[in-house]
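What Swiss-Prot lists as [4Fe-4S] cluster binding site is Cys67, Cys90, Cys93, Cys99. Look at Swiss-Prot and you will find 66-123 tagged as domain '4Fe-4S Wbl-type'. The mutagenesis experiment Cys67 to Ala is recorded by Swiss-Prot, whose note states: Not required to complement filamentous phenotype in depletion experiments. Looking at Swiss-Prot, the entry for mutagenesis of Asp71 to Ala says: Required to complement filamentous phenotype in depletion experiments. Looking at Swiss-Prot, you'll find the mutagenesis Cys90 to Ala noted as follows: Required to complement filamentous phenotype in depletion experiments. Looking at Swiss-Prot, you'll find the mutagenesis Cys93 to Ala noted as follows: Required to complement filamentous phenotype in depletion experiments. Record note (Swiss-Prot) on the mutagenesis of Leu116 to Pro: Partial complementation of filamentous phenotype in depletion experiments.
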Amino acid sequence: MSYESGDFDRVVRFDNRLLGSVSHAPHIDTGSTPTGAAGRPQLSLVPDSFDVAPEAEEDQWQERALCAQTDPEAFFPEKGGSTREAKRICQGCEVRDACLEYALAHDERFGIWGGLSERERRRLKRGII
């Protein structure tokens, strides 16, 4: 179902009481059909279709990441612990670039992301690497 911008400027009323505006609720159908008791419009809180959220599409790379099938402690070692195993796994991962891009965009401060430690990512952001 497509919506026009004017579709969400209506106010929802129930028994002549103001319930609020639907300006930010595209999933609420205030159409006149079907009607409920006493001919009042029936509200539906269920959308006609489900769209994949943009964030979900962007994060689908995580399902293909090799680290998803590995012990997370390798990627989040204790202070002073070795990061060698995690970096080795990252080298063969098909989503390494997407992982690093995500970590840089979301300012991930802990763990190995895209084959780089937090310190290495900071240096990369500053242009040192």
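The backbone N, Cα and C atoms fix where each Cβ goes, glycine too.
Original residues throughout; no substitutions modelled.
The domain '4Fe-4S Wbl-type' (66-123): residue composition by secondary structure is 31 helix, 2 strand, 25 coil, according to DSSP. Candidates Cys67, Asp71, Leu116 (mutagenesis positions) were compared with Cys90 (mutagenesis position); those inside 10 Å Cα-Cα are Cys67, Leu116.
Cβ proximity to the [4Fe-4S] cluster site centre (mean Cβ of Cys67, Cys90, Cys93, Cys99, cutoff 8 Å) flags the following additional same-chain residues: Ala65, Leu66, Ala86, Ile89, Val95, Arg96, Ile112, Trp113, Gly114, Gly115. For Cys67 (mutagenesis position), the nearest of the recorded positions by C-alpha distance turns out to be Cys93; the candidates were Cys93, Cys99, Leu116. Cα to Cα, Cys99 ([4Fe-4S] cluster binding site) and Leu116 (mutagenesis position) are separated by 10 Å. There are 23 other Cβ atoms within 10 Å of the Cβ belonging to Cys99 ([4Fe-4S] cluster binding site).
This prediction places the mean pLDDT of the domain '4Fe-4S Wbl-type' (66-123) at 94. In sequence order, Leu100, Ala103, Leu124 constitute the residues six or more apart from Leu116 (mutagenesis position) in its chain with CB-CB distances below 8 Å. A separation of roughly 15 Å, to the nearest angstrom, links the Cα atoms of Asp71 (mutagenesis position) and Cys93 (mutagenesis position).
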